[in-house]
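My questions will all concern the structure given below.
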Amino acid sequence: MPAVADCTVVFPLRHDPASTHPDVSGLVGKAFERVNWRDAFDTFLAEERSALWAAKTAFDNTDTSAYIAARDALFPQAVSGVHGAVAFRNRAGHKLHETMEAVGLWEYLKGGATRAKGTFTFVDVCGGPGAFSQALFAMGKEHKLRLRGFGLTLRNVKGLDWYTDLPSRSFFPCYGIDGTGDVFKLENIESLCSLTCKENVRLVVADGGFDVPTEVVNFQETISCRIVYGQWLSAVKLLRPGGCFVLKLFDCFSPFTRAILFLTTHLYESVQVVKPRHSRVVNSERYLVCIGFIGAPKQWLEHFERCYQEGFVDNDNIPTVLPTSLFSGDKIFGADVERMSATIASNQVSGLHAILEKLQSKPAMEEVKS
């Protein structure tokens, strides 16, 4: 048996309570420094990152079906199915359920919904085809809550069309001002904000991502920075005070990701990273869970928006949203993000090594071939 297993793990992220908000005034009006996604790492957990990359690279020439067979044999827990009376469309629904349950998010949301007569609105960003929305409606019913949902996703992209059985009277697709549903365009996020301006937006969920070719899979984190930031900014603009946010992340080694996490600890009352059971131990996926939106100072929001419009000029280069000098001295945050990143990476390496050993053993290879 492998030394690790698929199970839900929670990591708190905090900043030093004695510290003040990071001062972005010195960044106003300045041109954004950028770095290519291949060069977007520093020395943070460099040894752990190298070990993880090596463990992934070991499978470059492995047959995909053989890898999947060995993985599923060793880690059978991350499978789809029924939770209680709720059946989810796919594993994404299980991931969201486990993530929300792990931090008591439904109990928090029910408190706010009670004051709003049992109703609240969620927004599903980059959500097509709607696994998260479907799961939220199902779980909301279990918790005796009435939900209204709005969703933004790319239009006319195979596999991203909204599920036809999402409740038509309670779920409202949005494709932005230009009709594309492209979250990379700030005006489409603004359109979604206008559409929900009178709604009690208590929850934003964001599960966006895309397939990364095998030859650059080690750079999944930095290749995904633009879509991660777009979803993160969407929540900052959409949420009402006290609202919550669930965002899919990958590795958290780069200065960009750490800067976003640090800023997040100042924007919400409670921040945690959850690795749910259905998010396989051998992959880099994890979920950022933010509870109790405090709000962003006007200067911050202006800086965030300018970073999105002027900093992300293409998909290859990543702007500096916050210099490391503004968060590297926070020892509490540094310890939390290091523990989270190192633990998930270590578990991932152990799981990948177990799969490799199974593939290299003669009985396992014969079993896979049969």
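One is the number of the first residue shown, and numbering goes on along the chain from there.
Glycine is no exception: its Cβ is also placed from the backbone N, Cα and C atoms.
Checked Swiss-Prot, it gives:
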| type | residues | note |
| --- | --- | --- |
| DOMAIN | 87-294 | domain 'RrmJ-type SAM-dependent 2'-O-MTase' |
| MUTAGEN | Lys95 to Ala | 98% reduction of activity |
| BINDING | Gly130, Asp207 | S-adenosyl-L-methionine binding site |
| MUTAGEN | Asp207 to Ala | 96% reduction of activity |
| MUTAGEN | Lys248 to Ala | 98% reduction of activity |
| ACT_SITE | Lys248 | active site, proton acceptor |
| MUTAGEN | Glu285 to Ala | 93% reduction of activity |
Quick check: of the recorded positions listed here (Lys95, Gly130, Lys248, Glu285), which one has the Cα closest to that of Asp207 (mutagenesis position)?
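Minimum Cα distance from Asp207 (mutagenesis position) across Lys95, Gly130, Lys248, Glu285 lands on Lys248.
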Would you please pick out, from the mutagenesis positions Lys95, Lys248, the one with the fewest other Cβ atoms within 10 Å of its Cβ?
Lys248
Measuring Cα to Cα, tell me the gap between Lys248 (mutagenesis position) and Glu285 (mutagenesis position) in whole angstrom.
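Lys248 (mutagenesis position) to Glu285 (mutagenesis position), Cα-Cα distance: 7 Å.
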By a simple count, how many Cβ atoms lie within 10 Å of the Cβ of Asp207 (mutagenesis position), its own Cβ left out?
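Asp207 (mutagenesis position): 21 neighbouring Cβ atoms within 10 Å.
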Taking each of the recorded positions Gly130, Glu285 in turn and counting other Cβ atoms within 10 Å of its Cβ, which one has the fewest?
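Least crowded of the recorded positions Gly130, Glu285, by Cβ count within 10 Å, is Glu285.
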